[in-house]
Amino acid sequence: MMNDGKQQSTFLFHDYETFGTHPALDRPAQFAAIRTDSEFNVIGEPEVFYCKPADDYLPQPGAVLITGITPQEARAKGENEAAFAARIHSLFTVPKTCILGYNNVRFDDEVTRNIFYRNFYDPYAWSWQHDNSRWDLLDVMRACYALRPEGINWPENDDGLPSFRLEHLTKANGIEHSNAHDAMADVYATIAMAKLVKTRQPRLFDYLFTHRNKHKLMALIDVPQMKPLVHVSGMFGAWRGNTSWVAPLAWHPENRNAVIMVDLAGDISPLLELDSDTLRERLYTAKTDLGDNAAVPVKLVHINKCPVLAQANTLRPEDADRLGINRQHCLDNLKILRENPQVREKVVAIFAEAEPFTPSDNVDAQLYNGFFSDADRAAMKIVLETEPRNLPALDITFVDKRIEKLLFNYRARNFPGTLDYAEQQRWLEHRRQVFTPEFLQGYADELQMLVQQYADDKEKVALLKALWQYAEEIV
């Protein structure tokens, strides 16, 4: 990988298969990654490995039906999560690596952060330290469809809307992807999509790659002038190609990586007519519960999450027509907003109060409760450098209340042999609180229902039976 004595930049394409959809409360099953050079030529060996589930967790049946990976298979082929985390960490922290996948910003990266959090690695540094970065090809595909669709076949789903599912895109473009939802197959498919866009739409590809960087994005955002931009985001919905013209009203009052945008294609009357309390309530009301009320056409754009933003004229008139975006309506709304600067204060007030949030007392769900201090981070590094068998004798104090609980869970899940009698009892009590009679009854009912639903599908029934056996074995 050396090149003129300097480390070359590489892409690390990766994908997780997990035992459920919740990045903090569910667990990883399999990880796959391939490193490529800047032209997407494979460097080194493909990496695939499994994670052994700990004994305080049962997989979501629906996830196992999708991936086909049973907890028994993960246990037989896998290593404990501490070792699993260490391998991923060493891949992700090679300098000048751009870590990417398909829908990773919203899913896989959250899985990574939570794995690192549970296993005493910095949850964030991998994506920025040592010239590293992250990127996500899902929004690249969405942007390509909306802004420069030529040269690529765009499949539709059953509703006649564009589909950005990896297996649909690969099929429509004649790319081999026989084993969807196998992590390695998905990684190869993602590399193939990257090559396709780079070949067919090189200027768009290079623009989006450069603008994965938050400092580059910041340069596009002009709040005082409310300068309009084109924004591509899954939040807008496939019915309009996930695209709209937006205008920046203000920076978020607390999160310096978030800018408050108005969707210019929306109905802006609520912003003019309602006060900030009413707007906040409506913003956090599900669309289905709004009734006749107009939605609040405001969204946060997080510049550290690789959002797609570009100059307004990047969306050509013919593409706006194809996507059903009314340019004149957007221009009219922009004019009204510029004439009503008081709207800025209202939207800042909406976000000045935190989003309704129920704190969890489960330490696994507390990644976002705050950053760790330097002293605690140094102490966590010592935990990693200590032989597991010496962890019980480790005499360090932590300031953050989470760390003692994390350390206990880390030992109990990965190195149960290091627990003394009192600690074994504490872990047993923890497992009793997880596997309550109500939880187990609900789990059994779900398996039963799925067995009936898939009675004719031998493979699925076998997976469900394996889950039943696994539950009986560990509970």
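Any Cβ shown, glycine's included, is placed from N, Cα and C.
The number of other CB atoms found within 10 A of the CB of GLU17 (substrate binding site), across every protein chain shown, is 23. A strand conformation is recorded for GLU17 (substrate binding site) in the three-state DSSP classification. Look at Swiss-Prot and you will find GLU17, ARG165 tagged as substrate binding site, backed by experimental evidence.
Residues or ranges marked as Mg(2+) 2 binding site in Swiss-Prot: GLU17, ASP186.
Positions annotated as domain 'Exonuclease' by Swiss-Prot: 13-192.
Residues or ranges marked as domain 'ExoI C-terminal' by Swiss-Prot: 358-475.
Other Cβ atoms within 10 Å of the Cβ of ARG148 (mutagenesis position), summed over all protein chains shown, number 19. Quoted from Swiss-Prot, the note on mutagenesis experiment ARG148 to Ala is: Strongly reduced ssb-binding. Reduced ssb-dependent nuclease activity.
All protein chains considered, the CB of TYR207 (mutagenesis position) has 18 other CB atoms within 10 Å. What Swiss-Prot notes for the published mutagenesis of TYR207 to Ala is this: Strongly reduced ssb-binding. Reduced ssb-dependent nuclease activity.
When other Cβ atoms within 10 Å of the Cβ of GLU318 (mutagenesis position) are tallied across all protein chains shown, the result is 8. Here Swiss-Prot notes a mutagenesis experiment, GLU318 to Ala, with the remark: About 2-fold increased ssb-binding. No effect on ssb-dependent nuclease activity.
In the three-state DSSP reading, ARG327 (mutagenesis position) counts as helix. For the mutagenesis experiment ARG327 to Ala, the note given by Swiss-Prot reads: No effect on ssb-binding and on ssb-dependent nuclease activity.
Take the Cα of ARG165 (substrate binding site) and measure to each of the recorded positions ASP186, TYR207, GLU318: the nearest one is ASP186.
Counting residues of the domain 'ExoI C-terminal' (358-475) by DSSP class, helix then strand then coil, yields 89 helix, 0 strand, 29 coil. GLU318 (mutagenesis position) is 11 Å away from ARG327 (mutagenesis position) when you measure Cα to Cα. Residue environment of ARG327 (mutagenesis position) contains 15 other Cβ atoms, counted within 10 Å of its Cβ in all protein chains. Distance between Cα atoms for ASP186 (Mg(2+) 2 binding site) and TYR207 (mutagenesis position): 25 Å, as a whole number. Scoring each of the binding-site residues (ARG165, ASP186) by how many neighbouring Cβ atoms lie within 10 Å, the top position goes to ASP186.
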